[in-house]
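Reviewing the structure listed below.
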Amino acid sequence: MKTVVFAYHDMGCLGIEALLAAGYEISAIFTHTDNPGEKAFYGSVARLAAERGIPVYAPDNVNHPLWVERIAQLSPDVIFSFYYRHLIYDEILQLAPAGAFNLHGSLLPKYRGRAPLNWVLVNGETETGVTLHRMVKRADAGAIVAQLRIAIAPDDIAITLHHKLCHAARQLLEQTLPAIKHGNILEIAQRENEATCFGRRTPDDSFLEWHKPASVLHNMVRAVADPWPGAFSYVGNQKFTVWSSRVHPHASKAQPGSVISVAPLLIACGDGALEIVTGQAGDGITMQGSQLAQTLGLVQGSRLNSQPACTARRRTRVLILGVNGFIGNHLTERLLREDHYEVYGLDIGSDAISRFLNHPHFHFVEGDISIHSEWIEYHVKKCDVVLPLVAIATPIEYTRNPLRVFELDFEENLRIIRYCVKYRKRIIFPSTSEVYGMCSDKYFDEDHSNLIVGPVNKPRWIYSVSKQLLDRVIWAYGEKEGLQFTLFRPFNWMGPRLDNLNAARIGSSRAITQLILNLVEGSPIKLIDGGKQKRCFTDIRDGIEALYRIIENAGNRCDGEIINIGNPENEASIEELGEMLLASFEKHPLRHHFPPFAGFRVVESSSYYGKGYQDVEHRKPSIRNAHRCLDWEPKIDMQETIDETLDFFLRTVDLTDKPS
């Protein structure tokens, strides 16, 4: 049986050996080049392949059409993946008639994603295992073919658990590979309601937060002990690594992070105390705890900190252009809720952010981005993170003012992007679900879906292509000049302060605000082309939480990523949105102040939006990148969002002239 193998690490080596022992013919092996910044304690797949006389490759992008074609020419019967670090696209998986199978180091559906070995230790699990599962488009989600459980002992650390997993993997493959070869396997679908997903870990994720319980910190030490980079802390600005530890149920009133004693080296935690058994100061040598205390100059009562003292006091500076807009003002509120952000904002108005103007960590200037270029360049240079949220994003303007849309949405934003490149600043750029255009995929996927728009004589697409071209420019700057970026694509976010009723009066608003205006004024709700177009509506609170996590960027997992932020469960047509809104309106305590409902009216899109408009029938996001990078999923039901949005706008209406 011919196979193509994707493999890396010790698991890759043992997987290859198991395939050969089971009589598989390996046509080619795809692996990775070693990362010079990573301690290579594991076997080399490339070396093993060379010794076995098997062609081996390490392309940067195995999913490139050229590599897909080369793999197709190998005509594999089956494909195997053993700890290959990149997602293998469906175009490759479909090449093998018998399917594709992946070896994963956890008891799926638990601990999907990256670094399950480390995560189970971080989380204090007592059991894990290995799973062989069928590969599908979604990572680690295919049916389970075989699974083997192993116990995690209290004294297990990352390397001992790694050895246990390797031993279990050998057993599992020896038992299962012959069955796959003969087409005699039983597959069990994963239970999605039990699934958990974790992202990649970096060395910076392993800092010791002393306010946490000692048991939690001890688990962190176990999870990243040598040969992993190690858990760490600071004495002032001096970094040190903790290689091994013990939990002490020490009842102390000392502040977390305080040194209780130096021999043994005991540190007060949020609950109990942690004994540092062995550690290392800076890039020095490993030593036992009391010697480490002496080297670091620690005495009883000394304080440790989770980050260097010189950086602990500095807040992250976030520049929000368009801070008074729907996303900008809600994001400002979320950032100021924390104590480690300083927000700088620019906009042409301040009505939505007036509640922040006296906040000590909020700095606002009223101005236009097309005029205040010097202020913007200075603040891009000054700040750490830049969010250029200024854009014309209302559909009627795409046909009414296409050149103004291009000038503001593309030209002005391109200038800001170039400032970020010039000063090497991180940019979080608001792409849009509009870039997918008339894509026919069931779920719009950031990495696979085609971006399809209409002909040039349909100016409705100028917003979509302006945003798409900026996405491509940012991506190119990231590839060629090292720009640190994340692109996020909101899918129909809605909530309080989405546009305003005055904007709706001239047609320059999003759907729900326009519908609320119709109810307030007693005018018919207009259903464009029947209102059958479906959208996935996302509560602003869910959207902002995802955006906040992008800004936090735990483990740098968001760098270079495109992330859809939407709620695929909240799919409804515009007609259904109108009906839900009407039902909420009729039950509202202020209902008697407003005119009778004037009904629904079907109108043609050309009469409403003007010549050159095209609509999209459906727009449903894949949110796998949001799961993977942010550990995020939307939680708020569409009805709750409708109720709160309606209530907000009704309470902004001057009721003095309304009937009672």
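Keep in mind that glycine also has a Cβ here, set from the backbone N, Cα and C atoms.
Here the original residues stay in place, and none of the substitutions has been built in.
Annotation source Swiss-Prot lists active site, proton donor at His104 (among others). When secondary structure is read from DSSP and collapsed to three states, His104 (mutagenesis position) falls in the strand class.
What Swiss-Prot lists as active site, proton acceptor is Glu434. Taking all protein chains in view, 24 other C-beta atoms sit within 10 angstroms of the C-beta of Glu434 (active site, proton acceptor).
Secondary structure at Asp140 (mutagenesis position), as computed by DSSP, is coil. The C-beta environment of Asp140 (mutagenesis position), restricted to residues of the same chain at least 6 apart in sequence and closer than 8 Å, consists of Asn102, His104, Leu108, Pro109, Arg112, Gly113, His133, Cys197. What Swiss-Prot records for His86, Leu87, Ile88, Arg114, Val136, Lys137, Arg138, Ala139, Asp140 is (6R)-10-formyltetrahydrofolate binding site.
According to Swiss-Prot, the UDP-alpha-D-glucuronate binding site annotation covers Ala393, Tyr398, 432-433, Arg460, Asn492, 526-535, Tyr613. The Cβ of Ser433 (mutagenesis position) has 25 neighbouring Cβ atoms from other residues within 10 Å, across all protein chains displayed.
Annotation of the mutagenesis experiment Asn102 to Ala in Swiss-Prot: No formyltransferase activity.
A sphere of 10 angstroms centred on the C-beta of His104 (mutagenesis position) encloses 25 other C-beta atoms. Swiss-Prot lists His104 to Lys among its mutagenesis entries, and the accompanying note reads: Less than 1% residual formyltransferase activity.
According to Swiss-Prot, the mutagenesis experiment His104 to Ala carries the annotation: 25-fold lower formyltransferase activity.
According to Swiss-Prot, the mutagenesis experiment Asp140 to Ala or Asn carries the annotation: Less than 1% residual formyltransferase activity.
Looking at Swiss-Prot, the entry for mutagenesis of Ser433 to Ala says: 40-fold lower specific activity.
Quoting Swiss-Prot on the mutagenesis of Ser433 to Thr: No activity.
Experimental mutagenesis at this site is recorded by Swiss-Prot as Arg619 to Met, annotated: 400-fold lower activity. Annotation for Arg619 (mutagenesis position): same-chain Cβ neighbours under 8 Å, separated by at least 6 residues, are Ser433, Tyr436, Phe444, Phe491, Asn492, Lys534, Arg535, Cys536. In the three-state DSSP scheme, Arg619 (mutagenesis position) is classed as coil.
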>> Rank aside, I only need the closest one: which of the recorded positions Ala393, Glu434, Lys526, Asp529, Lys532 has its C-alpha nearest to that of Ile88 ((6R)-10-formyltetrahydrofolate binding site)?
In response: Glu434
> If one measures from the C-alpha of Val136 ((6R)-10-formyltetrahydrofolate binding site) to the C-alpha of Ala393 (UDP-alpha-D-glucuronate binding site), what distance in angstrom results, rounded to a whole number?
Replying inline: 36
>> Please list, in sequence order, the residues in the chain of Lys532 (UDP-alpha-D-glucuronate binding site) that are at least six apart in sequence and whose C-beta is under 8 Å away from its C-beta.
In response: Ser573, Ile574, Glu575, Glu617
> When a 10 Å sphere is centred on the Cβ of His86 ((6R)-10-formyltetrahydrofolate binding site), how many other Cβ atoms does it contain?
Replying inline: 15
> Between the binding-site residues Ile88, Val136, Ala393, where is the Cβ count within 10 Å the lowest?
Replying inline: Val136
> Relative to the Cβ position of Arg535 (UDP-alpha-D-glucuronate binding site), how many further Cβ atoms are located within 10 Å?
Replying inline: 22
>> For a quick check of understanding: among the binding-site residues Arg138, Lys526, which residue's Cβ has the most other Cβ atoms within 10 Å?
In response: Lys526
> Which one is closest to His86 ((6R)-10-formyltetrahydrofolate binding site) in space, judged by CA to CA distance, out of the recorded positions Ala393, Glu434, Lys526, Asp529?
Replying inline: Glu434
